[in-house]
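What Swiss-Prot records for 41-330 is domain 'ABC transmembrane type-1 1'. What Swiss-Prot records for ASP136, TYR374, SER376, GLY405, LYS406, SER407, THR408, GLU529 is ATP 1 binding site. Annotation comment: Swiss-Prot describes TYR276, TRP283 as brassinolide binding site. Quoted from Swiss-Prot, the note on mutagenesis experiment TRP283 to Ala is: Strongly reduced ATPase activity and lost activity stimulation by brassinolide. Here the residue is the original one, while Swiss-Prot reports the published mutagenesis MET316 to Ala with the comment Strongly reduced ATPase activity and reduced activity stimulation by brassinolide. While the structure shown retains the original residue, Swiss-Prot records the mutagenesis experiment PHE704 to Ala with this note: Impaired brassinosteroid exporter activity, reduced brassinosteroid exporter activity, but normal ATPase activity and normal activity stimulation by brassinolide. Mutagenesis annotation in Swiss-Prot: PHE953 to Ala, described as Strongly reduced ATPase activity and lost activity stimulation by brassinolide; the structure shown retains the original residue. Among the sequence features in Swiss-Prot, the mutagenesis site VAL957 to Ala is noted as follows: Normal ATPase activity and activity stimulation by brassinolide. The feature domain 'ABC transporter 2' is assigned by Swiss-Prot to 1010-1246.
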Amino acid sequence: MSETNTTDAKTVPAEAEKKKEQSLPFFKLFSFADKFDYLLMFVGSLGAIVHGSSMPVFFLLFGQMVNGFGKNQMDLHQMVHEVSRYSLYFVYLGLVVCFSSYAEIACWMYSGERQVAALRKKYLEAVLKQDVGFFDTDARTGDIVFSVSTDTLLVQDAISEKVGNFIHYLSTFLAGLVVGFVSAWKLALLSVAVIPGIAFAGGLYAYTLTGITSKSRESYANAGVIAEQAIAQVRTVYSYVGESKALNAYSDAIQYTLKLGYKAGMAKGLGLGCTYGIACMSWALVFWYAGVFIRNGQTDGGKAFTAIFSAIVGGMSLGQSFSNLGAFSKGKAAGYKLMEIINQRPTIIQDPLDGKCLDQVHGNIEFKDVTFSYPSRPDVMIFRNFNIFFPSGKTVAVVGGSGSGKSTVVSLIERFYDPNSGQILLDGVEIKTLQLKFLREQIGLVNQEPALFATTILENILYGKPDATMVEVEAAASAANAHSFITLLPKGYDTQVGERGVQLSGGQKQRIAIARAMLKDPKILLLDEATSALDASSESIVQEALDRVMVGRTTVVVAHRLCTIRNVDSIAVIQQGQVVETGTHEELIAKSGAYASLIRFQEMVGTRDFSNPSTRRTRSTRLSHSLSTKSLSLRSGSLRNLSYSYSTGADGRIEMISNAETDRKTRAPENYFYRLLKLNSPEWPYSIMGAVGSILSGFIGPTFAIVMSNMIEVFYYTDYDSMERKTKEYVFIYIGAGLYAVGAYLIQHYFFSIMGENLTTRVRRMMLSAILRNEVGWFDEDEHNSSLIAARLATDAADVKSAIAERISVILQNMTSLLTSFIVAFIVEWRVSLLILGTFPLLVLANFAQQLSLKGFAGDTAKAHAKTSMIAGEGVSNIRTVAAFNAQSKILSLFCHELRVPQKRSLYRSQTSGFLFGLSQLALYGSEALILWYGAHLVSKGVSTFSKVIKVFVVLVITANSVAETVSLAPEIIRGGEAVGSVFSVLDRQTRIDPDDADADPVETIRGDIEFRHVDFAYPSRPDVMVFRDFNLRIRAGHSQALVGASGSGKSSVIAMIERFYDPLAGKVMIDGKDIRRLNLKSLRLKIGLVQQEPALFAATIFDNIAYGKDGATESEVIDAARAANAHGFISGLPEGYKTPVGERGVQLSGGQKQRIAIARAVLKNPTVLLLDEATSALDAESECVLQEALERLMRGRTTVVVAHRLSTIRGVDCIGVIQDGRIVEQGSHSELVSRPEGAYSRLLQLQTHRI
């Protein structure tokens, strides 16, 4: 995995460079708005226009008031009257702004939430409508989860309040022009002339950022897939000590994202710097001509002030509107990916109106001259002129070598794929012409690897028939021999099964899958190795149940184990893409052809006892009751108690608390900011440089304010020579400030981007490292679903960067501006400054109330969206099951249900936020009115001057904007605080099984002597269900030990405990006489090889999957391991050989091929201890025969633990242990145990023998 993923990560830049910039037209982001949304957007836009226009109107009034100040300095009574009148106008204006800003914020926020909820629904609906081939080639689970969790949030950011914000600033710009033209049209015209330069700088910045954003998203999506794979297959990663491989691959993948972040920082610094620089120089030009016009008598100081200030604020607003372009660019790039899927028309249409329904289905299926290759490997032909007929009501078995195309027959009948040529007919009608939903309603499917969803047992069975009654569900479960073990669970049918059914044994999962298919009561039954995971007792009863349910139905049985199909109506043998033999068992045996050869191969591995089938039912029924029912009930601590609650911590974080493990409760650490700074210590030089840049940027605002206030005073000079001299002086200051702004903004944003990107990368690496340090039991919990964790990994680190790195930059800048402004104000006029200081708490309180209104919703929204990511991830990863059971609408319904919480809360949130924002605006205008009135009062008393009051007032306006901007960052800072808490809850968790324990003894070599001594064990997720009680087992070094017993008896638990996935509650698990808890876990696992029942492969090449077994494996070593596992032959036959990608979770390979690669991986590891959990269950007879010999060679001289349902595969082991009721009830060699006819092993053997 590591090599391929590393290579992929390195090729990302080249691919990204070649890719054309992909972005959606902005208006198309609103494609999912309904009439109410349009009304909300209209009202919100109207509010934004009024709100935006208020500032130029304020300056119009202010300019007239300045004239009242300047022209009435000799008539103090008239001056106070004029100022008081305009102060009242400011209060009225504040009320208008209060209501308009409320409408702007409330309507746009709520509309954005509504539209994105519709987008999420439409996106998942479109994903689920795609044909299965799409998921083989174009979509990975990690990509879908990333889109649902991250891309939709980017779109929401782009179409919510930021649109209102953009309209608001654009209105300020346009209204500024209007007011400017009314006041002094020549100055306004001059202002218009310089705007294109400002717009060009901003547009170039936005264009550059769009390209970088698109590439960055693609790059991180690749990294997210690597993380999701590692977490989803954590048992394989742990077993092969692959944590560092996963981390290295992930690190390599995000390295390119890091470099793109640096570029984005430079682009932002240069973009904003140039925008403000050009704006400053433009203001200098306007100021110069304003002085000329005043001296020529073409205007006065008040009108010039109004025109200039309107132009300046208009220009600044244009620049501020550009700050939203970054969010729009990200939204467009994310929207493109979403809309690409939404608009993609699947090859196989699911539309109910597309196709016809048959009045009656008999079930005759015919393949006529079918040629087929998988879309992912079009050059590898599976079928050539393939012909086969499945008669109505008959059972036909399809057999052949692993990879011969048996399961492909099932996929084509289900219409997961369409043939390249030829026809597939149902009752003489080509299935392409039938409605897809109708077709699949007639078919019941049980796969080789059962796919369950992370919900209750009841809900999983109900996928077969959503409207089924409880009686029907229990009948289906009883028929599948599942009812007995389900009813013994504390919560029965309401028990949660965990992600992919991880809380159940393989047999239990398969029985639930069979119950699901039986509930459907289909006309056609497709059984793809449906009983392969069952123990002898369960298989016997389930096989009888299947025999009953098969009566009267067209049944297609795909089988490796030929003993299960001897009584079918017909058997078809597939070789090299064609049917080479058909007939009954007896007919084919008599031919001594391909089928007879397969039988001989299977007999070589020990299945020789073909008793009279007529005795099967009576004997199995009698014998099934002799086994303890309890032993069938629970695997591994099977199912967890799903009970959990939500609570709000003291710091406002929403927490999910498992009742089974309350000690896991986490809160955002109180000192998280200090810890985050410490975590960021390697970037201190960059942080300091960024801080210096922020401080330098912070001086720009006060400098502008001071020069501006001085210019107002200059406009009332009666000495025109002094006016000209001073104007020239201030113009040069503005030009210098423009050049200064470019450097200051570049230093600020570039260095803070380096700090932020490095912090994000480090946090992501540390989080994944911490996640992969947790014990396996942690991953068994619902809240640690792989899709949820992958989404958390993607968003939390980005939120930390946004809230901390990026926002520290703005806060430092604004705080510098605030401090500088107040120092200047107190020096100029301390009385007015004191009043300003007195009004600030009112302004801050209003904004703080807004912050509090937002704080309570972050947790709810994040939690609900995380759950939607989990549902989407499950739906995609189990897409074949979803498609086969027409469960798209059910998945979509669950998805929409989880979206209701944020939708309901968003209404209240938007209203509250809008109201409090409006209140803060009213406080601002009220404060300004009070200050101006008080200033006029001081002037009238002779204790201050017109110049001082205006200077302090202008400083107030600039400072208030800085405070407002700082406080407006509250939502992002709150979200970042939540994310920091989430990050540290992951980093701080103390794993219960530390793989890197410094005090543990390193393991250089082991003999392989294993002992379980008085072990009590229950799974952490279900501590009340004991798997082992006083369990004792000794396995001598170099010997082979088989473990048998009923499904759920705890066989796989032995292997899990040897791997130390879990620790015992009491007693010891010892290797070479040492408690394994005292041994270094990673060095111990290097000595152990594991092959699981369901092989876990990574989305890499075949070569990399095998090489995963040994660091630095050579090509010859990989090929030798593949030969030993009987995999070299089929691998060599592929066009790309060992470089063939296996697809996500090995989807491009058959079950047998996947298992052989997994075995080759274990062979390459060359372990001292070998753990085989049904290692050959997925193989056909020929492959199993060769592979069994390879395994026997591999087992020589090694301690081997074999978990087996098929007793024929373990007759040659040194010792066999029978597990029942949490203990070893019988132990000995095959011959010794067979000599005890009433023993547990003999009963199991009789069951298995007589089912044949």
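Cβ coordinates come from backbone N, Cα and C, glycine included.
Here the original residues stay in place, and none of the substitutions has been built in.
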Please name which of the recorded positions listed here, TYR276, TRP283, PHE704, PHE953, is nearest in space to TYR374 (ATP 1 binding site), Cα against Cα.
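For TYR374 (ATP 1 binding site), the closest Cα among TYR276, TRP283, PHE704, PHE953 is found at TYR276.
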With ATP 1 as the bound species and ASP136, TYR374, SER376, GLY405, LYS406, SER407, THR408, GLU529 as its recorded binding residues, calculate the greatest Cα-Cα distance and give it in Å as a whole number.
24
In which DSSP state, out of helix, strand and coil, do we find SER376 (ATP 1 binding site)?
coil
Which of these recorded positions is closest to THR408 (ATP 1 binding site) if you go by CA atoms: TYR276, TRP283, PHE704, PHE953?
TYR276
Applying a 10 Å Cβ distance cut-off over all chains shown, what neighbour count does SER376 (ATP 1 binding site) have?
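For SER376 (ATP 1 binding site), the 10 Å Cβ neighbour count is 16.
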When the Cα of GLU529 (ATP 1 binding site) is compared with the Cα of each of the recorded positions TYR276, TRP283, PHE704, PHE953, which one is closest?
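For GLU529 (ATP 1 binding site), the spatially nearest of the recorded positions is TYR276.
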Compare the Cα of PHE953 (mutagenesis position) against each of the recorded positions TRP283, GLY405, LYS406, SER407, PHE704 and report the nearest.
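Nearest candidate: PHE704.
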Whole-number Å only: compute the distance from the Cα of LYS406 (ATP 1 binding site) to the Cα of TYR276 (brassinolide binding site).
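With distance taken Cα to Cα, TYR276 (brassinolide binding site) is 68 Å from LYS406 (ATP 1 binding site).
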Inside 10 Å of the Cβ of TRP283 (mutagenesis position), count up the other Cβ atoms and send me the figure.
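I get 28 for this one.
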If you count CB neighbours within 10 Å, which one among the binding-site residues TYR276, TYR374 has the smallest count?
TYR374
Could you check which of the recorded positions TYR276, TRP283, PHE704 is the closest Cα neighbour of GLY405 (ATP 1 binding site)?
TYR276
Have a look at the recorded positions TYR276, TRP283, PHE704 and say which one has the shortest Cα distance to SER376 (ATP 1 binding site).
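Its closest listed neighbour, by Cα, is TYR276.
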Whole-number answer please: how many Å between the C-alpha atoms of TYR276 (brassinolide binding site) and TRP283 (mutagenesis position)?
10
Output, ordered by sequence, the same-chain residues six or more apart from ASP136 (ATP 1 binding site) with a CB under 8 Å from its CB, or 'none'.
TYR374, PRO375, SER376, GLY1143, VAL1147, GLN1148
Tell me the Cβ contacts of SER407 (ATP 1 binding site) under 8 Å, same chain only and six or more apart in sequence, or just say none.
GLN448, ASP528, VAL558, SER1150, GLY1151
I'm trying to understand the geometry here, so how far is the Cα atom of TRP283 (mutagenesis position) from the Cα atom of PHE704 (mutagenesis position), in Å to the nearest whole number?
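Between the alpha carbons of TRP283 (mutagenesis position) and PHE704 (mutagenesis position) there are 10 Å.
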Determine the mean pLDDT over the domain 'ABC transporter 2' (1010-1246), rounding to the nearest whole number.
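For the domain 'ABC transporter 2' (1010-1246), the model's average pLDDT rounds to 85.
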